[in-house]
Structures are given as C-alpha cells and as structure tokens.
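Data block below; observations after.
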Amino acid sequence: MIVADSECHSEIKGYLPFTRGGVAGPETREEHREGQARRGSRGPSAFIPVEEILREGAESLEQHLGLEALMSSGRVDNLAVVMGLHPDYLSSFWRLHYLLLHTDGPLASSWRHYIAIMAAARHQCSYLVGSHMTEFLQTGGDPEWLLGLHRAPEKLRKLSEVNKLLAHRPWLITKEHIQALLKTGEHSWSLAELIQALVLLTHCHSLASFVFGCGILPEGDAEGSPASQAPSPPSEQGTPPSGDPLNNSGGFEAARDVEALMERMRQLQESLLRDEGASQEEMENRFELEKSESLLVTPSADILEPSPHPDILCFVEDPAFGYEDFTRRGTQAPPTFRAQDYTWEDHGYSLIQRLYPEGGQLLDEKFQVACSLTYNTIAMHSGVDTSMLRRAIWNYIHCVFGIRYDDYDYGEVNQLLERNLKIYIKTVACYPEKTTRRMYNLFWRHFRHSEKVHVNLLLLEARMQAALLYALRAITRYMT
C-alpha cells in the first residue's frame, strides 16, 4: 500500500496532469490519456471528481514520490492518491504504516497482515481486506487461514474480542481483557506483541473510516462501486461526482453558510479575548448536553444496513456487535473518560514509548501533524485561523467516544459544526460502512474537496487516539 518505485511513477501519472511549464517530453499528454483510459473517468474516489484531485493534489503528491520510493516497491494505490491531497500528512502516515507492517517487530509480517484483515473486516471494508489478503500471502502466510478465523491459530483468535471492542465500543476494554491475553499459557501474548497488535488494530479501524469517508475505489474497478459495501440511495447510483462545488451545493445558500460560519468563529474568538468563557460547571453541563444530543445525530433511516459479504464475514466473530451511543436513554452509561486523567501526552505516549518506542515516536508525530495541519483557508476565504474549527471537530469525535476535555467549552461544537457535518462525522467515525455519497455532498457544500479530505484526516486520527487511550489505560491498570 502507498508505494512508489520506477514503474509506479508512470502509473500514478495516469492520475497526474501533464507536467506544467513544458518540462515533460512530448508524449506526456498522451501518457496521461492512456492512464485515464486504464482507470476510466471515475478516478480514485467515488465522491471526489478526478479533476479536483488533478487540480489540487497532483503536483504536491508527485513531489513526494521520491520519499515513498525509498520505503519499498510496488504501486501507488487510490488511498495514497486521495491522501496525497495533504502530502505532509501522507508522509507522516506512511512512516507509521510502513513501521507497523513492513519492518522487523515482535510479530511476524504475515501475522500483522492477518490482524489487519481482522480489523478491516469489523467494518466490512473490502478495500483493506483485499489489500492485506494479498500481502498476507506475499509474506508467506498460510492460505488456509484465509478461509476464515476458525482456520487461524488460537492465539490470533483470542485477539478477536479486543478487536471487536476497539472497533465499536472501546470504552468497554478493561484490564481483565488485557490479562486474558497475557496470562501464561501455550497461546499467550507477550506485552511487546500485544502493544504492536493494538496499535495495528486501531490503525486499521481508523483507516477503514478514511476509506469509506472518502469513497475510495478499488484500483482495478474504475467502473465499480466504492470500496465500501454500503448501499447508496438509488439517486446516487451511477452518477459521477461533480467537479463544480456549486452543482450540489445550493449555490448562494451554501456561500451564505460559509459567511455565517466565519461570523460565528469571529464572535467566539472575540468572546475569548474578552475572557467571557463559561464556568467549569457550565462547561461540564454543555458536554453532557452535547453527549445527549449526539443520540439524535444518526444517518437517515432509509439507509439500509450493509449486508456483510461471506468472504469478509468469515473473519468476524459476533457480527451483530456494533457501535452503541456512549449515552443511551434508559441505560446506565459508563463513566465519562476525563481526558485530563489519562492524556496521550502525559500517559499514553510515555507508556507506548517504553513498550514500543519506534511506534510511539511516529504515532506522536502523526497526531501532531494531523492536529496542526492547516492552510489558513475556509472555502473561498484565505488568511483564516482554523484552529477553533479543527479543535471542535476533534473534540466532537472524542465526545461520541465518551471522552471529555475539562478545559473545552462544548458550546463551540454546536456553534461551529452544522448538523449535516455532525451526521457525517459520527457515521464515518462510528459506523463507516454506512457512509454514502449523499452524506459527503451535504456537509460543507461550498468547500473544496481537499478540505473535506482534511476532515477525514482529523476523523482518522481522533478516532485512533480515542481507541488507543482506552486500550493503553487498560494496560496501565493491568500493570499497576
């Protein structure tokens, strides 16, 4: 995945436009047309017009191919092309991805790809399942294991429960789950092996969110459906994504939405400068209100439940188990995870640095790149401080996973995130297999596609960090 050797340069130029400024040779334009013909007109995403990727991401991705070529050899996949709209993030992502799956570590390479299959299967992500099946066999994996989890070693099967919880309800993970995997026995895990497996599971769960959220298409299926198995409403079928943001946006109404968002950001920033922040009690109440209101933020009832494919279902135990709202009416909710009690910076990072130092450093870098990534633009506006908006998105994702920041006013979430954006965020983060093109089109209707991909990067990282915090807290409690 995400590779660039000498052959791959010509392959990716099927997506990249002919070189500007006359640098390329006379056949470049023809090579571009041939590459387009090989893939069809759909491009790497069912949601993003290929013209947008050519316009916004081609040059920056091409500049980064040299870095990727140093890492391995193979092909550039559709996921890399879309993620390459943000090349600084892609570089950081790839370093961790390569470490997890391709360098020496506690777990054999084939086992790591099998764990990735198990993780992607929880979300019915055929794109990732198929990719890791291929790599599993290429790294010497036993083909019998691909017949289903029941053919895999018991040690791998024992990971299924933690995989299930991390994918759907990470707040349920306890030190007893960790103890069950580490206790002495023929099929026990070492702590080093388990840490690598947990990071890999959360990496692949969140990557499935990115695949569904961006409508990534299988490389060999330019005329097919997205990598997701989720059905789209009939009106969406067979309609290529439009390159004009106004076509699906409601035109001037969408432009007014942008202006209204800019005004709300300005007012919030002014109130902060005047030190008109809410009290601690009020901020806690606003979090509880936001958590309760998230119950009402769900996909449309007319979206059908995806039907798991048998080739994917065979890697899943308890397939009916899925995300449930952290706070449900009429039930005893688990206690809120107060971020200050177990932070990534002070607790999670230090633990993983002790047990998996190479991974800890790259994880921390990737989180920082995602959190700080900005081009200071919003739709047609430039020179904008977007930190408040990015923090609202990050904290809302953590909110739906039950994590609260004591120093954050959750009233900002309601002011900055429109309902369609909340629906999209919650769907992609919690049940990504239900994501549709219509959801993608309905939020931020006047924004560039690269900005929507940016939202998906925040989704990927915030979701991964939330699940890791629950898992690492359970390990800390086990060790103490």
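Placed from the backbone N, Cα and C atoms, the Cβ positions cover glycine too.
Original residues only.
Around the Cβ of CYS125 (active site, cysteine sulfenic acid (-SOH) intermediate), the number of neighbouring Cβ atoms within 10 Å comes to 29. Sequence annotations record features per position, and here Swiss-Prot assigns active site, cysteine sulfenic acid (-SOH) intermediate to CYS125.
Mapped onto three states, the DSSP output places THR374 (L-leucine binding site) in coil. Same-chain residues at least 6 positions away in sequence with a Cβ under 8 Å from that of THR374 (L-leucine binding site) are, in sequence order, THR386, SER387, ARG390. Under the heading L-leucine binding site, Swiss-Prot lists THR374, TYR375, ASN376, THR377, THR386, GLU451.
For the mutagenesis result ARG419 to Ala, the note given in Swiss-Prot is Unable to inhibit TORC1 signaling; when associated with A-422 and A-426. In the three-state DSSP reading, ARG419 (mutagenesis position) counts as helix.
Among the mutagenesis results in Swiss-Prot, LYS422 to Ala has the note: Unable to inhibit TORC1 signaling; when associated with A-419 and A-426. The residue drawn here is the original one.
If you draw a 10 Å sphere around the CB of LYS426 (mutagenesis position), it holds 21 other CB atoms from the protein chains shown. For the published mutagenesis LYS426 to Ala, Swiss-Prot gives the following note: Unable to inhibit TORC1 signaling; when associated with A-419 and A-422.
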- Query: Quick one: which residues besides THR374, TYR375, ASN376, THR377, THR386, GLU451 have a Cβ within 8 Å of the L-leucine site's Cβ centroid, in sequence order?
  - Reply: ILE378, VAL384, HIS454
- Query: When you measure from the Cβ of TYR375 (L-leucine binding site), which residues in the chain that are at least 6 apart have a Cβ under 8 Å away?
  - Reply: none
- Looking only at ASN376, THR377, which of these binding-site residues has the biggest number of Cβ atoms within 10 Å around its Cβ? THR377
- Max Cα-Cα distance in Å among THR374, TYR375, ASN376, THR377, THR386, GLU451, the residues listed as binding L-leucine? 11
